[in-house]
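**Student:** First the structure, which I've put down as structure tokens, then a few questions once you've had a look.
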Amino acid sequence: MLTCIQPSSSSIGGFGKADDNVRILLMASVRNEFGDTSIFSRLGVTALGQHYVLVTKKKMFGGYTTHMITANMRNRPFISIPFKVSSGAQSIEESRDLISRLTTVLGRPGMFSFDDPPIGSQFPVGKELIQLDEVPVGVHDRQDKYLEKGDEVFCEVNVSGVKFYHSGIYAGDGMCYHFVCDAQESESFADALAVFSGASAHVVYDTWFEFVYALVEVSDVPPKIFRASHPLICRSGEQVVKYAEHLQRELENYDIRRCNCQHFSSECSTGVPFSYDMTSNFKYLACTVLKPTSTVVNAMTRPNRDRSSFASSSTSS
């Protein structure tokens, strides 16, 4: 889902009377999505200020499941699709109990990561749930107008005719954390193959310009930028950035299919390493069978060149 967003608000929730409107829209979504199968629902607000509703749904052939719908005022549309949060079939009492536990945990500072959810619950991370909102081109001049600290940011890249995204974590004040291969000293087949099977790499703390142009050449037309988000925001911006700093000391090997920049940014945001691009069978196959020529390698590695030249390029563009 690709949409265009406006300058960011200071909160993912509503303000004043807007809170009432958000709750009304959430309950309208419950009626539209579940109809008569909705047996019980409870509205709530997370410790991070995000409105949500938890729903007990009656299954067609018996039993119940628990689902969630959230609101994020920074997204368009800002009401999420419903997603299941129970780990299996339940009785109605079990569903109500899970809703009570989740309501309590979601209201606590710190909340939880998706890799360690409360007992009986699950929070899937998949392409069908991740929303990409296109950020106005003005973000290249004024990052803090359109982004918030801890945002997961995708930069559109074209590799040998295949569209990929280079991702990172916006750290505020025009700086980003992102995961890239170390510069290759040669263009040998062995060095090229390493990018696909495990190459030396590290998390770097870069200016916005260096992040955006880490894998593409500088041109008069800047690449498209997207903000990626899961329906449930489980970490504050500060927590996301701190986790990026933690991974800066931990990550050392890059594998385009199993440990790439998107795995890094997803783990920072949700606790679960996930690659938006590698869910595509076509892209996964392309990265598996595509001959790793120097063209591909140069697109996947951090260029071994004088980065100071970027400053003059940025000023002149």
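Using the three backbone atoms N, Cα and C, a Cβ is placed for every residue, glycine included.
So, quick note: what you're seeing has the original residues, none of the substitutions.
This is the feature table in Swiss-Prot:
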ACT_SITE  H166  active site
ACT_SITE  H178  active site
ACT_SITE  C261  active site, acyl-thioester intermediate
DOMAIN    156-277  domain 'LRAT'
MUTAGEN   H166 to A  Does not rescue the egg-laying defect of the egl-26 ku211 mutant
MUTAGEN   H178 to A  Rescues the egg-laying defect of the egl-26 ku211 mutant
MUTAGEN   C261 to A  Does not rescue the egg-laying defect of the egl-26 ku211 mutant
MUTAGEN   S275 to E  Localizes to the cytoplasm rather than to the apical cell membrane. Does not rescue the egg-laying defect of the egl-26 ku211 mutant
MUTAGEN   S275 to A or T  Localizes to the apical cell membrane, but is abundant in the cytoplasm. Rescues the egg-laying defect of the egl-26 ku211 mutant
**Student:** Any idea what DSSP makes of S275 (mutagenesis position), helix, strand or coil?
**Tutor:** coil
**Student:** Looking only at C-alpha atoms, tell me how far H178 (mutagenesis position) is from H166 (mutagenesis position), rounded to the nearest Å.
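**Tutor:** H166 (mutagenesis position) has its Cα 8 Å from the Cα of H178 (mutagenesis position).
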**Student:** Could you give the Cα-Cα distance between C261 (mutagenesis position) and H166 (mutagenesis position), in whole Å?
**Tutor:** 6
**Student:** Let me know the DSSP-derived helix, strand or coil state of C261 (mutagenesis position), please.
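**Tutor:** Note: C261 (mutagenesis position) is helical by DSSP.
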**Student:** Over all shown protein chains, what is the count of other CB atoms within 10 A of the CB belonging to H178 (mutagenesis position)?
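**Tutor:** Its Cβ shell of radius 10 Å holds 25 other Cβ atoms.
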**Student:** How big is the Cα-to-Cα gap, in Å, between H166 (mutagenesis position) and S275 (mutagenesis position)?
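**Tutor:** Cα-Cα distance, H166 (mutagenesis position) to S275 (mutagenesis position): 10 Å.
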**Student:** Determine the Cβ neighbour count for S275 (mutagenesis position): the number of other Cβ atoms within 10 Å of its Cβ.
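**Tutor:** A count of 24.
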**Student:** Using a 10 Å radius around its CB, how many other CB atoms surround C261 (mutagenesis position)?
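**Tutor:** A 10 Å sphere around the Cβ of C261 (mutagenesis position) contains 28 other Cβ atoms.
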